[in-house]
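Working notes for the structure below.
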Amino acid sequence: MIQKRKTRQIRVGNVKIGGDAPIVVQSMTSTKTHDVEATLNQIKRLYEAGCEIVRVAVPHKEDVEALEEIVKKSPMPVIADIHFAPSYAFLSMEKGVHGIRINPGNIGKEEIVREIVEEAKRRGVAVRIGVNSGSLEKDLLEKYGYPSAEALAESALRWSEKFEKWGFTNYKVSIKGSDVLQNVRANLIFAERTDVPLHIGITEAGMGTKGIIKSSVGIGILLYMGIGDTVRVSLTDDPVVEVETAYEILKSLGLRRRGVEIVACPTCGRIEVDLPKVVKEVQEKLSGVKTPLKVAVMGCVVNAIGEAREADIGLACGRGFAWLFKHGKPIKKVDESEMVDELLKEIQNMEKDGGTN
């Protein structure tokens, strides 16, 4: 069992982060924030997918102006993403955001960062210190020669110490780079020296399978080491995919369970059914199920039930038929044309019982 790193607990709106709270899944909208309707529609989709905190970009004044309505109508806490324009941090807090994300390296003078922190303290707004390889302080680049893991960690520790000195503790830190091992090492260095909650992810991971794999490896390593209080899978894709991927990573490590986890055999010469087609149909029809269930779809009856005995329910497919099984025991033989519908009926019954029977 994974032993999670002990961190202090903070709050972003009504969401607890760190301490004994579960790891929180975040994402970021890809809409123009000033397009309130599009932004709220995407926030709704993210929320329905399981997102618990959402970040929005505020590069322009019109984006800041849109925040009040977005915050008011959002079903989850909203974080304003601030870069290069410290005035937008103050304005965003006036509009009621629950948190702000700043990169001190591109904000400017230390006095300005402190003023932002003092305002956040006054308003009860959480702050995320964002450190990444693309905007490291000049003196650290000169010291290390490049954005090394040590340089990134030192930057994060430097600003963390300043926040503590200023009497502000409702903050978390993110240390991100596009290199997986550098990212892991930087977070490990920071985690060994402080109890500040960490937001983890791999920046600029890319799109499709490559982006998902890169993020899964980087995030998975840190989570296995007990590091990470909030997580975002950064992909060049629909942000809903980020949320879905984050939950798959957490489910794989036994850290969160939400919705259906489908397991299926890799196929071999024994299968008598178009298994990829069946799995895809099952995935699509179960996408709206919120009850944590493990569903197995196996391509033959030889070892299927034994191999999938840890599943809550599943199908072991044969030629023209399938065995429907629950908790490792066959309960019904069904025709191939009816097997998916029979599986769905049984899952609906399990949902009514809370997934236990």
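Backbone N, Cα and C atoms are what each Cβ position is placed from, and that goes for glycine too.
For Gln26 to Glu, Swiss-Prot lists a mutagenesis experiment annotated as follows: Reduces activity 100-fold. For the published mutagenesis Asp81 to Asn, Swiss-Prot gives the following note: Loss of activity. The annotation that Swiss-Prot gives for the mutagenesis experiment Arg101 to Lys reads: Reduces activity 500-fold. Experimental mutagenesis is annotated in Swiss-Prot for Asn103 to Asp, with the remark: Reduces activity 200-fold. Annotation of the mutagenesis experiment Asn106 to Asp in Swiss-Prot: Reduces activity 2-fold. Here the residue is the original one, while Swiss-Prot reports the published mutagenesis Arg128 to Lys with the comment Loss of activity. According to Swiss-Prot, the mutagenesis experiment Glu242 to Gln carries this note: Reduces activity 12-fold. For the mutagenesis of Arg256 to Lys, Swiss-Prot gives this note: Reduces activity 2-fold. The structure shown keeps the original residue. Marked as [4Fe-4S] cluster binding site by Swiss-Prot: Cys265, Cys268, Cys300, Glu307. The mutagenesis experiment Glu307 to Asp is recorded by Swiss-Prot, whose note states: Reduces activity 500-fold. As a published mutagenesis entry, Glu307 to Gln appears in Swiss-Prot alongside the note: Reduces activity 4-fold.
The structure, with features from Swiss-Prot marked on it.
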{"residue": "Gln26", "record": "mutagenesis position", "DSSP (3 states)": "strand"}
{"residue": "Asp81", "record": "mutagenesis position", "DSSP (3 states)": "strand"}
{"residue": "Arg101", "record": "mutagenesis position", "DSSP (3 states)": "strand"}
{"residue": "Arg128", "record": "mutagenesis position", "DSSP (3 states)": "strand"}
{"residue": "Glu242", "record": "mutagenesis position", "DSSP (3 states)": "helix"}
{"residue": "Arg256", "record": "mutagenesis position", "DSSP (3 states)": "coil"}
{"residue": "Cys265", "record": "[4Fe-4S] cluster binding site", "DSSP (3 states)": "coil"}
{"residue": "Cys300", "record": "[4Fe-4S] cluster binding site", "DSSP (3 states)": "coil"}
{"residue": "Glu307", "record": "mutagenesis position", "DSSP (3 states)": "helix"}
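When the Cα of Gln26 (mutagenesis position) is compared against those of the mutagenesis positions Asp81, Glu242, Glu307, the shortest separation belongs to Glu242. Cα spacing between Arg256 (mutagenesis position) and Glu242 (mutagenesis position): 15 Å, rounded to the nearest whole number.
In sequence order, Pro266, Thr267, Arg270, Ile271, Met298, Gly299, Val302, Asn303, Ala304 are the same-chain residues whose CB sits within 8 A of the CB centroid of Cys265, Cys268, Cys300, Glu307, the residues recorded for [4Fe-4S] cluster being left out. Note on proximity: among Cys265, Cys268, Cys300, the binding-site residues of the record, the Cα nearest Asn106 (mutagenesis position) is that of Cys265. The Cβ of Cys268 ([4Fe-4S] cluster binding site) has 9 neighbouring Cβ atoms from other residues within 10 Å, across all protein chains displayed. Counting only the Cα atoms, the space from Glu242 (mutagenesis position) to Asp81 (mutagenesis position) is about 18 angstrom. Spatial neighbours are here defined as Cα atoms within 10 angstroms of one another, and by that definition the neighbours of Cys265 ([4Fe-4S] cluster binding site) among the mutagenesis positions Asp81, Arg101, Asn103, Arg128, Glu307 are Glu307.
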